[in-house]
Amino acid sequence: MIEDIKGYKPHTEEKIGKVNAIKDAEVRLGLIFDALYDEFWEALDNCEDCEFAKNYAESLDQLTIAKTKLKEASMWACRAVFQPEEKY
């Protein structure tokens with residue numbers, strides 16, 4: 001058993017392993033998003049066609065949203081495993 005953290009139910013090695021797996025998956029997917037973002041940004045920078053530029057700009061916005069949602073999804077999954085005790 002791991003030393004307790006205030007506001008959370010007791011942690012176990014199993015719970016820590018699950019949360020580490022969640023965080024590893026988050027990092028891997030985040031790196032894919034970053035690579036796509038760089039690819040689309042470069043394409044936008046070199047684009048002379050306004051319609052294609054609009055599409056690349058939209059893709060950049062979508063990837064920004066995806067990255068934000070990825071962080072949120074990871075946070076909720078970690079909370080599900082660690083089960084915080086809300087006392088307010």
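In case you wondered, yes, glycine gets a Cβ from its N, Cα and C as well.
Quick look at what Swiss-Prot lists:
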BINDING   Tyr8, Lys9, His11, Lys23, Arg79, Phe82  3',3'-cGAMP binding site
MUTAGEN   Tyr8 to Ala  No longer inhibits host CapV phospholipase, 5-fold decrease in cGAMP-binding
MUTAGEN   Thr12 to Ile  Partially inhibits host CapV phospholipase
MUTAGEN   Leu29 to Asp  No longer inhibits host CapV phospholipase, no longer binds cGAMP, does not hexamerize
MUTAGEN   Ala66 to Asp  No longer inhibits host CapV phospholipase, no longer binds cGAMP, does not hexamerize
MUTAGEN   Ala73 to Asp  No longer inhibits host CapV phospholipase, no longer binds cGAMP, does not hexamerize
MUTAGEN   Phe82 to Ala  No longer inhibits host CapV phospholipase, 25-fold decrease in cGAMP-binding
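The structure, with features from Swiss-Prot marked on it.
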{"residue": "Tyr8", "record": "mutagenesis position", "contacts (Cβ under 8 Å, 6+ apart)": "Phe82, Gln83, Pro84, Glu85"}
{"residue": "Lys9", "record": "3',3'-cGAMP binding site", "contacts (Cβ under 8 Å, 6+ apart)": "Phe82, Gln83, Pro84, Glu85"}
{"residue": "Lys23", "record": "3',3'-cGAMP binding site", "contacts (Cβ under 8 Å, 6+ apart)": "Ser74, Cys78"}
{"residue": "Leu29", "record": "mutagenesis position", "contacts (Cβ under 8 Å, 6+ apart)": "Leu70"}
{"residue": "Ala66", "record": "mutagenesis position", "contacts (Cβ under 8 Å, 6+ apart)": "Phe33"}
{"residue": "Ala73", "record": "mutagenesis position", "contacts (Cβ under 8 Å, 6+ apart)": "Glu26"}
{"residue": "Arg79", "record": "3',3'-cGAMP binding site", "contacts (Cβ under 8 Å, 6+ apart)": "none"}
Per DSSP, three-state class assigned to Lys9 (3',3'-cGAMP binding site): coil
Candidate with sparsest Cβ neighbourhood (10 Å radius) among Thr12, Phe82, the listed mutagenesis positions: Thr12
